[in-house]
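First the structure, in the form of structure tokens, and then the observations on it.
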Amino acid sequence: MENFQKVEKIGEGTYGVVYKAKNKLTGEVVALKKIRLDTETEGVPSTAIREISLLKELNHPNIVKLLDVIHTENKLYLVFEFLHQDLKKFMDASALTGIPLPLIKSYLFQLLQGLAFCHSHRVLHRDLKPQNLLINAEGSIKLADFGLARAFGVPVRTYTHEVVTLWYRAPEILLGCKYYSTAVDIWSLGCIFAEMHLVCTQHHAKCCGEHRRNGRHSLCPLCSYLEVAASQGGGMTAVSAPHPVTRRALFPGDSEIDQLFRIFRTLGTPDEVVWPGVTSMPDYKPSFPKWARQDFSKVVPPLDEDGRSLLSQMLHYDPNKRISAKAALAHPFFQDVTKPVPHLRL
């Protein structure tokens, strides 16, 4: 560790604290992840060492490179390449203007390329979320923390005791399935794909709905504000908006049962027809409310027909029928994919 100088703390993730650091010998800027270990165990589990050592072999342009593993006494440090920002922060910063479709398409395509590579090497992520998708100023997006869930387990709480989000967790996991596949990562990425399209403001949906119900066909105050902001070059900020602007997750549950029910309300309550074997899962209850499937055009309005087709295949209930990363890359949605450069506020 004497070869690294910590510059600043840049985050506290699922497995520990992350620092921006500089290699004193080479001058290279890296992300230094200090893994939080169970104090009741003696040192670092050998299984964890084996798992993360394998990750050093995952060389792909869309996977954050694990440069080194430093094991000292009861501490474990992972040295990763450094990227400017995570997708969550970028989406928050883009909440007022939205993310351009070409950039969403490029990001999803790149992430699927990274997933396809890892899945072909039988490595799952199991905990995909916007916080561990990292971007740079050149338009690249990379998967971070790959394989750490298998090495260290998926904790209930983070380093700072924050409850780990359930928003991107596949229904087979929520229903207690102990043996799952690469399909869990596809589900998570599908949720993130939808979220990149969704922008909301507090009270905006209610405001817009009331405006239209009262027979006024003009734009509601916030829509008018957004239209003016766009016409003026998007120079206004979320802080100056009439209501706080935030992105909206597709399934923002606050407990496992709430998460399941949010999924059911949108995709319909699954039965043996759409998902053979679902009623035999450990946490399935015959008493679950029976909801009908919603029209996808109303769930994610900005998506075109190809986008809705891809999303519905990524969010297929049956993991065996959920589209694979490799197959998704060949979907018509990507026929005009490019690699635009994002406007990052670093």
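Keep in mind that glycine also has a Cβ here, set from the backbone N, Cα and C atoms.
Just the original residues are modelled here, none of the noted substitutions.
The annotation domain 'Protein kinase' is assigned in Swiss-Prot to 4-334.
Gly16 (ATP binding site) falls within a strand when secondary structure is assigned with DSSP. Taken from Swiss-Prot, the feature ATP binding site applies to 10-18, Lys33, 81-83, Asp86, 129-132, Asp145.
Annotation of the mutagenesis experiment Tyr15 to Phe in Swiss-Prot: Loss of tyrosine phosphorylation by WEE1 and CABLES1. Its own atom aside, the Cβ of Tyr15 (mutagenesis position) has 24 Cβ atoms within 10 angstroms in the protein chains shown.
All protein chains included, Asp127 (active site, proton acceptor) registers 24 other Cβ atoms within 10 Å of its own Cβ. Positions annotated as active site, proton acceptor by Swiss-Prot: Asp127.
The Mg(2+) binding site annotation in Swiss-Prot covers Asn132, Asp145 and rests on similarity to another entry. Remark: Asp145 (ATP binding site) has Gly13, Thr14, Tyr15, Val64, His125, Asp127, Asn132 as non-local neighbours, by Cβ distance under 8 Å and separation of at least 6 in sequence.
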*Please give the average pLDDT for the domain 'Protein kinase' (4-334) in this predicted model.*
83
_Local backbone state of Asn132 (Mg(2+) binding site), from DSSP in three classes_ = helix
